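Over in Swiss-Prot, the protein carries these features:
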type	residues	note
BINDING	TYR95, MET166, TRP190	poly(ethylene terephthalate) binding site
MUTAGEN	SER165 to Ala	Loss of catalytic activity
ACT_SITE	SER165	active site, nucleophile
ACT_SITE	ASP210	active site, charge relay system
ACT_SITE	HIS242	active site, charge relay system
MUTAGEN	PHE243 to Ile or Trp	Increased PET-depolymerization activity
Amino acid sequence: MDGVLWRVRTAALMAALLALAAWALVWASPSVEAQSNPYQRGPNPTRSALTADGPFSVATYTVSRLSVSGFGGGVIYYPTGTSLTFGGIAMSPGYTADASSLAWLGRRLASHGFVVLVINTNSRFDYPDSRASQLSAALNYLRTSSPSAVRARLDANRLAVAGHSMGGGGTLRIAEQNPSLKAAVPLTPWHTDKTFNTSVPVLIVGAEADTVAPVSQHAIPFYQNLPSTTPKVYVELDNASHFAPNSNNAAISVYTISWMKLWVDNDTRYRQFLCNVNDPALSDFRTNNRHCQ
């Protein structure tokens with residue numbers, strides 16, 4: 001009788017343990033999925049969350065032009081209060097502008113999990129190809145000479161670029177020159193060259209009412225002439241001017257963060273904001289859908 005009772009109790013205990021293990025596996029599966037991508041940062045994204053500052057606190061460091069070579073200094077925005085590492089982004093302002101013109105976007109990107117250096121150029125009148133060289137120098141500074149607190153947060157193997165106007169033209173040029181970059185985001189870009197042979201994934205932001213770099217002469221030809229094998233997206237801001245990137249802009253925030261997250265962090269959670277887009281804030285949207293596959 002005691003043997004029968006022991007076997008019954010043992011069977012009941014085993015069944016309970018198996019049920020508990022199954023429950024634990026189901027409960028843990030989202031975490032397991034998240035851990036499969038070592039670069040995934042932050043909670044599951046929503047569109048509204050991408051229009052505001054993200055989950056990370058942000059520290060800043062001012063880079064004196066006297067302490068660097070190859071570019072004119074600038075401001076670094078980087079996540080703090082964490083031991084994680086993050087991809088790096090160098091950003092160039094436009095013609096006659098300085099780093100303050102993109103301060104909002106630099107901080108926004110950092111708050112969502114990037115180390116961002118918004119540069120000042122050697123001269124406010126530098127043309128796009130000079131800005132490309134300065135973006136390259138800025139990335140090298142981030143990797144090798146930035147403060148230890150910054151380098152402790154930087155994953156130097158995951159780098160990207162962005163820029164406004166002539167800085168956007170410089171962004172296209174450096175993307176052509178440096179195929180190791182993970183992503184490029186030219187904002188209302190300007191360049192006399194319309195063809196850039198790059199394999200770096202490119203998101204181009206145009207502005208419908210741009211009279212400085214009209215989209216028909218700049219942003220759209222840039223997009224059209226990128227190789228068909230290159231992941232590419234063109235978004236056109238409805239009724240926006242050339243200077244839309246210089247102030248807080250919800251659409252720029254959503255698409256820039258999403259593009260950087262997808263390609264710098266390999267975070268496919270952000271595809272939802274870049275595929276099958278129907279956005280009233282845009283007057284045009286184009287893509288070859290290579291990022292949606």
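Cβ from N, Cα, C; glycine included.
Locations of recorded Swiss-Prot features on the structure.
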| residue | record | Cβ contacts under 8 Å, 6 or more apart |
| --- | --- | --- |
| TYR95 | poly(ethylene terephthalate) binding site | ARG124, PHE125, SER165, MET166, TRP190 |
| ASP210 | active site, charge relay system | THR188, HIS218, ALA219, ALA240, SER241, HIS242 |
| PHE243 | mutagenesis position | THR188 |
Fewest Cβ neighbours within 10 Å, where candidates are the recorded positions SER165, MET166, TRP190, HIS242: HIS242
Check: same-chain CB within 8 A of poly(ethylene terephthalate) site center, minus TYR95, MET166, TRP190: GLY94, TYR127, PRO128, SER165, GLY167, GLY168, GLY169, HIS191, VAL212, ALA213
